[in-house]
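Written below as C-alpha cells is the structure these notes are about.
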Amino acid sequence: MLLRRRNGPCPFPLLLLLLAHCICIWPASAARDRYARQNNRQRHQDIDRDRDRDRFLYRSSSAQNRQRGGANFALGLGANGVTIPTSLEDKNKNEFVKGKICIGTKSRLSVPSNKEHHYRNLRDRYTNCTYVDGNLKLTWLPNENLDLSFLDNIREVTGYILISHVDVKKVVFPKLQIIRGRTLFSLSVEEEKYALFVTYSKMYTLEIPDLRDVLNGQVGFHNNYNLCHMRTIQWSEIVSNGTDAYYNYDFTAPERECPKCHESCTHGCWGEGPKNCQKFSKLTCSPQCAGGRCYGPKPRECCHLFCAGGCTGPTQKDCIACKNFFDEAVSKEECPPMRKYNPTTYVLETNPEGKYAYGATCVKECPGHLLRDNGACVRSCPQDKMDKGGECVPCNGPCPKTCPGVTVLHAGNIDSFRNCTVIDGNIRILDQTFSGFQDVYANYTMGPRYIPLDPERREVFSTVKEITGYLNIEGTHPQFRNLSYFRNLETIHGRQLMESMFAALAIVKSSLYSLEMRNLKQISSGSVVIQHNRDLCYVSNIRWPAIQKEPEQKVWVNENLRADLCEKNGTICSDQCNEDGCWGAGTDQCLTCKNFNFNGTCIADCGYISNAYKFDNRTCKICHPECRTCNGAGADHCQECVHVRDGQHCVSECPKNKYNDRGVCRECHATCDGCTGPKDTIGIGACTTCNLAIINNDATVKRCLLKDDKCPDGYFWEYVHPQEQGSLKPLAGRAVCRKCHPLCELCTNYGYHEQVCSKCTHYKRREQCETECPADHYTDEEQRECFQRHPECNGCTGPGADDCKSCRNFKLFDANETGPYVNSTMFNCTSKCPLEMRHVNYQYTAIGPYCAASPPRSSKITANLDVNMIFIITGAVLVPTICILCVVTYICRQKQKAKKETVKMTMALSGCEDSEPLRPSNIGANLCKLRIVKDAELRKGGVLGMGAFGRVYKGVWVPEGENVKIPVAIKELLKSTGAESSEEFLREAYIMASEEHVNLLKLLAVCMSSQMMLITQLMPLGCLLDYVRNNRDKIGSKALLNWSTQIAKGMSYLEEKRLVHRDLAARNVLVQTPSLVKITDFGLAKLLSSDSNEYKAAGGKMPIKWLALECIRNRVFTSKSDVWAFGVTIWELLTFGQRPHENIPAKDIPDLIEVGLKLEQPEICSLDIYCTLLSCWHLDAAMRPTFKQLTTVFAEFARDPGRYLAIPGDKFTRLPAYTSQDEKDLIRKLAPTTDGSEAIAKPDDYLQPKAAPGPSHRTDCTDEMPKLNRYCKDPSNKNSSTGDDERDSSAREVGVGNLRLDLPVDEDDYLMPTCQPGPNNNNNMNNPNQNNMAAVGVAAGYMDLIGVPVSVDNPEYLLNAQTLGVGESPIPTQTIGIPVMGGPGTMEVKVPMPGSEPTSSDHEYYNDTQRELQPLHRNRNTETRV
C-alpha cells in the first residue's frame, strides 16, 4: 500500500508516528546522553575516591592482590569465547553439549572500583557460556534486583566457583552439572581447599538442581545471612572424596528459618518446589557399582567408569558428564592420538580421527590463542621447543631465550628479562613499579622491600619479540613517556587475558605521550583497551583491526588527550603515514606508508636513498652490498660496483682465476692458479701460485707450466714441502722444475752422478760427470768419457803400460834393442826392474831412469856415498836435540815439586790444613726462593682447621708498602709445641717451597715471628671429595677427566722430583676453581734417596683402603704405591665421592687384596678407563704404569670425554660459576678492618708480575676454603673422639698372609702406628742428647712380627745432627737425603711405640713428628736399609 501511494500525500498515521518520535525519542536520546556524561563524571570521582580502596585486600587474598584493586578498571566488556561445534543430533538429547567456552578469572576477592561496570563485565563474560575454562567468581553484587540469567547455560566449570558479597535473593545455576576443581580456592587461615565456596552473601537460595559431581575439593559456606536449604543437601553424593560441607555462621542474630523442601523430595533440596529436589546417582547405587555412579538401583545399572555426575545408560555415550575427556558425546580416558601405529607397515601414520586435548574436551583444532604440542592445546612450549605457526616444534640449535612473565614489574625482577626473545606470560607496569613497595607473602609474612625502578632500566625489553599473555601499563612517572623499549615487539598472543575487558593490550591512567611500538604486527587474541591517559596522542588514529587477528576482538580507545590538543602540540603523525595511523612522531613510526617503505621508514621516493631501488609500488629496498647504484635486487642488477665487476655481477674481489684490472676482473694466464696480473711467472702482476713452475738457480720462478706438462730438458721435477717458508712458499705443496747440475745435461734429480744424471754436459768419469778428465785419465772424445790410465804411466794414450807417454818409475825398453833412444816410444813402464835387467840407469836425463842389463860406469860408488851421507847427517841432528829435551824436562819437574812442598808448608803453618776429602754429589744447589714476611702484613680470619702442632686460618696478606691484598691460608705453629715440631714445620716449608707446579699447592711465604706461620694459596672451593659430593648433578665427563689429568700431572712432577706423597686421596686434592685442582698435604711426603727408589716408614697412620699391599705389609712406599692410591682417587671421582670398600672391614682388606679384590667398575665408567684403573692395582708394583704414562692416557681420555664416561644429561651439566664479586666479598670478610682501598691480587700474579703472558690455570682464590681433613680437631684434647670419617681410635685385627695381628685401625681404614715407647721415654724427651746417645731396645711391634728390618725413616736427620743432639756422629759420606754410615758397621733404627707421648691422639697421623724425628743410632752388627 505504501508503495502504491508513495507519490501522494502522507497518510495521517505516518504523521502521528513522526510526531511521537519527535516528542518521545529525541528527549529520551538527550536524557541518555546527559546520563552518560553524568555517569562519566561520577566514574572519574569514584576512581579518584577509590584509589586507596583499590588496594584493599580481603584477609584470605591480601597477598595475592597487592597490585592494586584498580586493575578492574573496565568500562565495558564484550564476550570473548571459543565456540566448539558438535555433531550431536537433536534426537540424542544428550545434555553434555559443548557450546561456547569462556575463560574464567583469577582475581579472587578483589574489590572492583565500579560495581555497576563489574556487573556488566560478568554479564558479558558469561552470556551464552556453557563451559568455563577456569574459575567462576560471582562477587560484589550488592543490588538485589540484578538479573543473573546469564548463568543459565553454564554446565561445567573446570576450576572453582566463588560467591561472595552477593545480595541477589535467588542465585540459580539451572544447568550446572560438574565442578572439576582443577584449581581450588583456599582461605589463608585454613588448610581446606574449596571447589565451591559461598561467603558473606545475603541471598536466600542457591539453586543448583543439576549439580551431580565435584571431582576435586570441598564445599564451604561461611557467614551467609539468609542462605537456606544448604544443610539439607547430601554432599557426600556430590563431593567425590565423600566429605560433608563446611558450614560457619558467626553472626549474633539467629539464622533465618527456612521453608521445608517439597514433599516429593526424598532427602534434601536446593530450594522450594519439586524441581529443586536433590538427585542421586551414587548413594542409591548397588554395591556392585564399586562406589561409582549409576542410573538405577540394580546391580547392572552402573555407569561407565569414565562418567562423572551420573548417566542414563551403561555405555560411554550415556554419561551426563565426562570424568576425563569429552569427544563427540563419548566419554574417553584419552583423546584420539594424532598419530597411530600401523602394524602392517611398521610406521607411525597420521590418524584421521586424531584430536587435541583442550581442557576436558577433545577438539579437532586448538583455539587460536593456544599452541599445539603432542596432541594437546597448551599455553606455552616446553624448554626444548619453540612456537612456529601455532605449533611447538623442536628448536634448530639453541632455542630463543624464553623468560617467564611477572605479576608486577619491579626493580627486583627486571634484570631477569635481559636478552629475552619471548616472554611466556604477562608484563604489568603499575604505579608501584616506579614508587617501590613492600612485598607480602601469601602467609602474611613480610617479603623484600623493592626500591623504585629507574625508567632507564626498561631498555632490557628491547630484545623482546613476543609476549604470550598480555601487556598492561598503568604506571606514571615523569620519565615514563613512551614504550620505545618495546620497539622490537612483534606479537602479543593473548593466551592469557586480563579479567576485565579481556584485554591483551591495556594502557590505562599512564603518563605516556606515545606508544612507539613500531614493529607490533599482530595481537592474536583479546581486546585493546587504552583509556584515561591524559597526555597520550596518536592512539585514536591507529587502525587497530589491522593488527588484530580476529574480527570479534574489541577496541576501547577513549578519554585520552583530545585530538585537537594533540594537533595543537604538534604530536601528530608524519605526512608520510597513511590513514592507518602511527605509533609516534617520525617517519619510522607509521603503521603503513603513504608512498614507500624503506627498512621501516616511510619516504616519498626511492630516489632519496642513494643505494636503494624500487622493489614494488610500496617498498624500497637496499641494493646489493656490492652495488653502488642499482636498478634491482642482486649483484647482477648493479649499475655501478663498489669493488669490482666480474661479468654481469659485482663482487667484493675477483675469483681465484681472475685479477683486478681497474675494476674489471680479467682471466689469469692459463698456467696460473690465482693471479694479480697477466704474466705467467709468480709475483706482483703475475700468478699467485701454479701447479708446476720452472725455477732458476736462485729459486726464482722463470715461468709456470700447466699441471700435466713435463719439465723441459735440463730440468727435473721436484715436490715442494707444504711447510716451505722460503722464496718458494707460494708453491708449497706443489711441484717445480729445478735446473739440473751444471755438469749434467739430462737428469732426474740434482747431482752429477750416474743415478740422477743420464747425460753429462762435458765428460763422464766412471759414475759421475767431470768438466775435464783428470791427469791420471785419458779422454775418449767420441764417447766423451774419461778412462783410468795405467798405474805406472805419467800421461798416456791408452789403458796399457805400453801406451804411456812417460813413466812414474822405470822404463823398460825392448831387450832386442842395444840401447835407448831419446825419441823412442817403444817401451813399457814398470815399478820394478826384472832380474834380467835389474840395473837402473840414470845417465840420460831426457830418457829418464830405465832398466838395463848391465850397470853403468861408477854407479856403485855413487850409490854407497849417498847412503853414508844420509846416516851421518841424521845422527848429527837427532842426538843433541834429545839431550836438550831431557835436561829441560828434569828442571821443570824439580820446580813443580818445590812449589807443592812450599804450599803444604804454608798451609801447615797457617792452620788451614783440610784433612777431610771432598765428596761431590753432582746434585745442583736448591735455589728456590723462600719469602719471609712480617706478622703485621697478615690479617687472620676464621679458623679453617687444626693439626697436631698448629692451626690453619683463612686470611689476607697485605705486603708492606704495597697497595694490594692477597687471599691466603695461614698455618700457625702453636706456642706450646717443642723444637722438634718446629723442625718438622720448617721441613714442610722446605718441601713446599722446593716444589712448584700448577697442580701442587703453592707456598707463598713464611713468617718467622713469635709464632711461626706458613702462608699458602687459599683454595676457595675446598677439597675435591666434598666438591664432587655436593655438585654431583652439575659435574660432567669433561670436568672429571680434566681433574684426573691434572692430578696425574701433579703426581708426575713429584715422581720426577723423587717425592713419595704417601697419602694421595680425593680429600687431599683441593679445588681452586672448577677447572683447576691442586694436590696438597706435603707434610707426609718423603724425598727418595738418589740410589733408592723406595722409602720405608717406621710409624704413623696408614690409609689402608688407599694403599698397595706392599705398603700395608712392609711399610714400603714408592712412586708405584702412589699409583695405586691414584687409581683409588680416580675411582672416588667417578663414583662422586663414594668410599672405597665401604662395606668391608679394614682388617680384612689385606687378605682380600691378596686373593684378587678390586674396586668395582663405576656406573659411568667405560671399560677403557676401568682397565687403566686395574693396571694401577697390580699386586706387582713393577707392572703398574708410571705417572708420566698415566698423564698421557688421561689427557687422551679428556680429548673425547663423552666416549669414555657416560653421564646422563652430560651436555647440560654446568659447574657453579665463581664471580669477581664473590672474591670481593671474601676479602671484605677476611679483612674487615682495612680501609678497602687495596687492590685484590692473585698470588701468582703478585709473586711473578713480569711473567710472559700465556695459557695458565691459575685463577683468583676468593672464596672460603672448607675445612681440610688435615686439621680436624684440637690436638690438646687427647681424649676427644672425632666421630667422623677421618679417624677411629679403635684397634682392629689385621691379617697379613697367615699371620693375624691386633693392630689399631681407624674408621677411615688408616693403620695406626705400631711402635711402643721405651720405659725411659719421658726422660729421653727432656734430655734429647742423652736419648740420642743411649741405646734403646727395640719394642715388639708390627715390623718385628713380620720379620722386616726397621729402616731409616728420616734421612734428613743427618742434615741436622747438631740440632738433634747427635754431636758425635761421623760426617755422612753421601749426598743429602741418603743416610750412609761412616764406618764399616751398619745402623739400626730403634723407634719408641706410640703412647709414650702424652699429647698424642688419633688425629695426628698427618703430623707424627715424634716418630719422624727419632735419632738414628749405630750398631756394628746390623745392616743399613733405606
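Cβ coordinates are placed from backbone N, Cα and C, and glycine is handled just like the others.
According to Swiss-Prot, the features are:
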MUTAGEN   Tyr346 to Glu  In dim-arm; Does not form dimers even in the presence of spitz; when associated with E-341; A-342; D-344; A-347 and D-348
MUTAGEN   Asp646 to Ala  In tether; No effect on binding to spitz; when associated with A-649 and A-658
MUTAGEN   Ala936 to Thr  In EGFR-ELP-B1 and EGFR-ELP-B1RB1
DOMAIN    938-1198  domain 'Protein kinase'
BINDING   Leu944, Gly945, Met946, Gly947, Ala948, Phe949, Gly950, Arg951, Val952, Lys971  ATP binding site
ACT_SITE  Asp1063  active site, proton acceptor
MUTAGEN   Tyr1218 to Phe  Weak interaction with EGFRAP; when associated with F-1095; F-1204; F-1246; F-1271; F-1310; F-1342. Very weak interaction with EGFRAP; when associated with F-1095; F-1204; F-1246; F-1271; F-1310; F-1342 and 1405-F-F-1406
| request: Work out how many Å separate Ala936 (mutagenesis position) and the residue listed as 'active site, proton acceptor' at their Cα atoms, rounded off. | output: 34
| task | Fewest other Cβ atoms within 10 Å: which of the recorded positions Ala936, Leu944, Met946, Val952 wins that one? Let me know. | result | Ala936
| field | Site of maximum Cβ density within 10 Å, from mutagenesis positions Tyr346, Tyr1218 | value | Tyr1218
| Gly950 (ATP binding site) to Asp1063 (active site, proton acceptor): how many Å between their Cα atoms? | 20
| Can you count the other CB atoms that lie within 10 A of the CB of Asp1063 (active site, proton acceptor)? | 27
| Residue with minimal Cβ packing [other Cβ atoms within 10 Å] among the recorded positions Asp646, Gly950 | Asp646
| Rounded Cα-Cα span from Tyr1218 (mutagenesis position) to Tyr346 (mutagenesis position), Å | 52
| query | Which three-state DSSP class does Ala936 (mutagenesis position) fall into? | reply | helix
| query | Which of the recorded positions Asp646, Asp1063, Tyr1218 has its Cα closest in space to the Cα of Met946 (ATP binding site)? | reply | Asp1063
| Which ones, of the recorded positions Asp646, Leu944, Tyr1218, have a Cα no more than 10 Å from the Cα of Asp1063 (active site, proton acceptor)? | none
| task | List the Cα distance (Å, whole number) between Asp646 (mutagenesis position) and Tyr1218 (mutagenesis position). | result | 54
| remark: Taking every residue in the domain 'Protein kinase' (938-1198), the average pLDDT works out to 85
